[in-house]
Amino acid sequence: MDYITRQTFVKLALFIFTVLRSSCALLEKAAEDPVHPNPLQSSPAEDSDVSFCDFESPCSWTLSSHSTGGDWFITSAQQHRSSRRDTQPIRDYSTGKSEGHFLLLKPSSSHLSAGRCSFHMTSPVVLSSGPFCHLQLARFQPEPHAGNISAFVKHTDSTDIKPIDLTIKEQESDSSQWEVLEAVIGQLNEPFQVTVQYSACSSHEVGFLAFDSLELKNCVMGDDYVDLGSDCEKYSSLQCHSGGCIEKQRVCDFHTDCPEGEDEGLICSTLPLGSYCSFELGSCGWLAADTQSSWRLVSGQQLIEDTHLLGTTLKNTQGHFLFLKVRGHGDEREALVQSPALPSTISNQDCQLQFSLYRYGDFNGTVLLSVVESGASAPALIWERSGHWKDAWQEITLPITEILNGFHLKVQAFWTSGSKADIALDDISLSAACFDTELNELLHEGLPHDLDFSPLPEPSASEASPITWWFTSCGASGPFGPTQAQCDSAYRNTNVSVVVGKEGPLRGVQMWKVPATNTYKISAYGAAGGKGAKNHNKRSHGVFISATFPLEKGDILYILIGHQGEDACPGRNPQTHKICLGESSVIEDGFDSDGSALKWAGGGGGGGGATYIYRMENGQPLPLLIAAGGGGKAYLEDPESSQDQSFREQYENDTTVSGVSGRSGAAGGGGGWSDVSSLSWAGKSLVEGGQGGSSCPEALSVLGWATFGGFGGGGGACSAGGGGGGYRGGDAPLLDDISADGQDGLSFVHPMGKIFLQPLAAMESHGEAEIVVYLNCSHCKTQSCKRDEDTKLILCLCDSDEVLAPDNVTCAGTKHSLCQFINKHLQHNSSPLVCPPLVVPMGSLADGPPSLVFIMAVIVSTVVTGVVLTCASLTLIYYRKKNHLHAVRIRLQSPEYKLSKIRSSTIMTDYNPNYGYFGKAASLSELKEVPRKNITLLRALGHGAFGEVYEGQVLGMNGENTAMQVAIKTLPEICSEQDEMDFLMEALIMSKFSHQNIVRCIGVSLQILPRFILLELMTGGDMKSFLRLNRPRTNHSSSLSMLELLHMARDIALGCRYLEENHFIHRDIAARNCLLTCPGPDRVAKIGDFGMARDIYRASYYRKGGRAMLPVKWMPPEAFLEGIFTCKTDTWSFGVLLWEIFSLGYMPYPCKTNQEVLEFVTGGGRMDPPKSCPGPVYRIMTQCWQHCPEHRPNFTTILERINYCTQDPDVINTPLPVECGPPVEEEGGTVIRPDGSGSMTPLLVARSLSQDASPRASITSVTPQALKPRLQLQRPVHLTQEVGTYRETLEPCWAEPVPASGVCPGPWLQVPEHRPCSRSSSSSGSQKLKNKTKNLWNPTYGSWVLESFGRGKSALCHTQSMPLSCNPTSVSAPSSTSEHTDPVVEVNANVSASPPPSAAPSQTTLTPTAAPSRKSPTGAAGVSLATVMDLAKLQSFPCGNVNYAYDEQSYETESLPVVVSKSLEPSTSSAATSSLVALSQPGSFTHKPLVKRHASYGHEDVRRYTQPEKPTRDRDSGFSLSEDLSVTPV
């Protein structure tokens, strides 16, 4: 039953969908094919077809008929046979076939005898015609006759008849003898008809007469193609729009020959670059061929103040030109300028070269012009001139007699010593016929852009949509307005047609003719101001204002579109370019405390130009609407001004208020309406032409910094910004203050207009203007209306709850009200409509308020539904995320998988652009991208801060096709946005460095995932590991010497000096961050990790509350107390680095926690010298540790003192200390990752020094030397066998607590206050948990990530310190902290161990939460248990900022595993839930998990799962989370 019901609903839905689709299709078809209400209206193409008759189809021409049979017959050559073949055509004219039809005149004899001698053909009515309208027809009349053929034009609304002359245009040469007759009609603005008449009064006079192909050509306005007139040859002349022809040689010769100027318009803009150049828009590609040439682009206005000119013509020359000043006293004897590469010419008949040359003075030399063809051995000389000329321009025209194949023009001037002359070059043109023969086709492409003020159709209510005219700057910018050619190109294919003024105050002003009398809404947009060199966050916006004006047909509106003020950057020369890049601060340094200029000036932005719309009355301009321009920004942003500070825009509407220009100071004020200013840097008023001001003289003379104001009165800039143009110009600061912006101009609305939109500063670029036919909605109730697209009528708009009445004016509330309105206006004899009842919607107040039960039911159902959906969504998200992470961990766990996973992908990157290095902005485009195909990964080196680090090869980096060994840092594909930003920032930082003691960034590969950073391969590893590995020991001598240690210190000092000189603060100079090129004696130490610098520069502040790690033991007091980081911070860190080097890799401040180090350093304490440290070296350390940063030496001084040490025999001959601690294998073992992990959970080993601990939970060892901290593991099931590893070695004696004095009297190191290394009695179990950590380290290029988990929390610490004793048999307390302390992780055990001060050193008690008792397998002198230990596994996550947990793959095992069978005894305590790891006697198997220990910290912001409780003490790792310190953001 349900199935049948569903089928029914489906069929019903399909039926409804089909009906709706059919209805929509009918509506769309009706919309696409509208019904024309006037059948007489047709398109121009249809009119052209109607006026053409070839008699192959029905013809619209009317034929005379004086008899019932008719006088004209349509026939063909096959149908009409004659006895004489030469008296009839063998084919028609239109088709050229014998089957084609033509019109034959064959009057009857009775008609001729009646005296009717006239026969005619009349065209259909033509509404109007263009200037090239003409009649064309074909006639066949083989024998001369007395009959006469004529044509005339008759206007339909009058009796006037205008005869037109028929002339023979062409005649077929074959026997068909068809003649083509043509008569010019011309432009007619009234409807007319054309009549062709033949007069003959006898059959003999008629003879055989046939017509074909009657056509009115080019008579319909708007034809895309216009045939040439009869007096123009298509391929040898150009037809002007208004009639007449000019020769092709005169096209594009800088002389306007056509009345409308089309011969110098769009055609010339299509010519190749450099072939038509007046130098008004730039050099057009004409450049000096050598850098020593003196040719330069100038204008006549720029030469007015030049007193060294020899003549006056150049000063009076308008526009720009190339200028060469010849002065024979110098070494220069020639100058050369050449054009850009030009294409091949296609004709040599009408091709000619024309240019204007000026040469005046005592010139002992020659000026020559040559053509250099591509591939030619020598240039072809086409013109040469020497001698003396007058002080005037000479126009030179040269014919190009040969077809050139790819060439350029070259103008050379040679002179001898003693010459003194001025030479100028202007208006260079190769005629358009050189490159294109179809000039008329090029011209007709621009016909929609007629330059005359041809009236547009008057807007009416029947138009489909309001007409809009949009005016722009025509692509021009700067202080001068556009040209006619620019506006013609910009308004192409639009309805805008303007004439641009060329001279005087109207230069650059666009003139537009109002097409119809109506009310227009005019909107004006002022231009924005320019940006300052270092004040480019936000520009001053131009003002938008709109008003309505009544305009009459034929009115001329003058529109000046404002140009944006020029930005100060990029600079015009290398010095200003450096200032823009932030590499130079000469302007800030050259200003007084009050902000006034001392020497340097420039760098401000120019003022924006205003947009003026006005018209002429009695020869004087009358402003209608003025949108003010924005002021220019100063060189620097005012720190006291708010970024969001805004001012209320104002406007003036009183014409009696004078439109003065803004006040000018060091920068130029904005131009007003009718003011006059003599300052060149002030913006000109509109009556002066509205040109933008130039830069202040100081900026031009010192820095050559030219920053102009925009066209429209924008003021020129200095260090302060220029004022904006307007009705009243914006003021500029009186003093050249580097942070004083120019003010905006004042807008204006004429009282005759009505404000439509209040002014608003919103324009961010050049100005604009919009003119729209305004819809008058005053008759509507809501004062708002629109134009209906179907009826073309204006319809009033009603509110959402109202309906428009049939009168299209009134709004009725409901259908009931509408019905009442209709009945009210019905006639008396009409029956009223039955109105529907007034329906009140449910739930309204008519039904009363809803009940409380209903409200509660709705609320409860909503809440329940929301909770259910929320829970379901969260559950789904949780399981999906869990499964996804599990899959990702499995896939990305192996480094070999990443080796094979190279997949193409597009990089999407974002970074903070506000921070740069070495004064330069950081950009990803500066990184050297290496194609992925050139990179080969060889093997994995380790895991770094982001991902795996590989050794690889890259091709093509050294200029040869040889492979370069590199280290490759990778960023996993699946990572957070912060990791990606950190990765890119580290690449940007390292790419900026170029020094022999800083690891070099070879390149990057960011376009394909995973992303790579290619670094210099450092095979020697990090310095800390190298020093620890090469310590001299009792049975092992070291190859290191004191001189080699000094060389390593010198190498790092060289790198630090490079960073210091470039004002770069490293923030973490330490041995762990220094790498060695090789382990041999030729090693070079380099700085290789910029983790902290990356974190600082990646964000705009130092995150105090984040999880960033701070190297406390390497930081000076002002850094961790006040958050101040300077170059002196690195000096302090370098002192600690020296201590590390000469202690051979020990942790600074031994046995001190971070908090103790803070108190120790701030209290004035400093570390003692390492053992065997030479005195001069220790003095360098203490000088680096001066409390006052100013007293610390810079790295140049440090380098000098290190060099002195290298030359001191007492220093370099000092022997290195011999260590009697553990063998080297315990410090540098490799990590062995077993295949299986088991299911063990690591637990904390709670150790107590108390002798009165519970004997059931303790095991006493009789051999204190063998006591080791062990890892207690909890197993959910009993295991019978385990794989264990052991290494019987002695712990170092320097990390153990000593209960009695004198036990730890280090012979070469005295710790301040003689504090033992034991934990205080206040240390809690949670603190011990925090002190146990896991170190993850990339041996060569990685960063450190330290993390441990315990009871839902993690901690970051380190376990390295200095040895306190050299006695290998010293008693070791298991609760002590050594340099090789085993990691211990607490999972769910509650441990509370507080050893008393009197704990015996010879006995250790391990107290777990619960542990079953075990018997020693040996049962000998002590308890020796085979511990149950499994290897922890290191979880590898796909991102750099990850948490690392312990599992079976994180410990180092012995090469020979020992399988020990264990039997687990049941626990006698109900609380015993975990197994115990015991300690063994000497000779028994001792399982000691070994972990690589190196001092570092995690550069990434390591996130812990939960927030741990605040510990009382920290491990002596040297690092602390930033949230534990009071760090001021920097």
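Cβ atoms are placed via backbone N, Cα and C, with glycine included.
If you check Swiss-Prot, you get these features:
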DOMAIN    51-221  domain 'MAM 1'
DOMAIN    275-436  domain 'MAM 2'
MUTAGEN   Pro759 to Ser  In shd(j9s1) mutant; reduced iridophores in the body and eyes
BINDING   Leu941, Gly942, His943, Gly944, Ala945, Phe946, Gly947, Glu948, Val949, Lys969  ATP binding site
MUTAGEN   Phe993 to Ile  In mne mutant; dominant mutation; fishes display ectopic iridophore, probably caused by hyperactivity of the tyrosine kinase activity
ACT_SITE  Asp1068  active site, proton acceptor
Rounded Cα-Cα span from Pro759 (mutagenesis position) to Phe993 (mutagenesis position), Å: 51
Taken over the domain 'MAM 1' (51-221), the model's mean pLDDT: 77
The residue listed as 'active site, proton acceptor' and His943 (ATP binding site), Cα-Cα, nearest whole angstrom: 20
Cα-nearest neighbour of Asp1068 (active site, proton acceptor) within the listed recorded positions, Pro759, Leu941, Ala945, Gly947, Val949: Ala945
Ala945 (ATP binding site) in three-state DSSP notation: coil
Which of Leu941, Ala945, Val949, the listed binding-site residues, has fewest other Cβ atoms within 10 Å: Leu941
Sparsest Cβ surroundings (other CB atoms within 10 Å) among the recorded positions Pro759, Gly947: Pro759
Leu941 (ATP binding site) to Pro759 (mutagenesis position) - Cα separation in whole Å: 66
Number of other Cβ atoms within 10 Å of the Cβ of His943 (ATP binding site) across all protein chains: 21
Least Cβ-crowded entry, counting other Cβ within 10 Å, from the recorded positions listed as Phe993, Asp1068: Phe993
Extent of the ATP binding site in Å [max Cα distance among Leu941, Gly942, His943, Gly944, Ala945, Phe946, Gly947, Glu948, Val949, Lys969]: 13
For the residue listed as 'active site, proton acceptor', the three-state class that DSSP assigns: coil
Between Val949 (ATP binding site) and Pro759 (mutagenesis position), the C-alpha gap once rounded to whole angstrom: 60
Assigned conformation of Phe993 (mutagenesis position) - DSSP reduced to three states: coil
Cα separation, Ala945 (ATP binding site) to Pro759 (mutagenesis position) (Å, whole number): 55
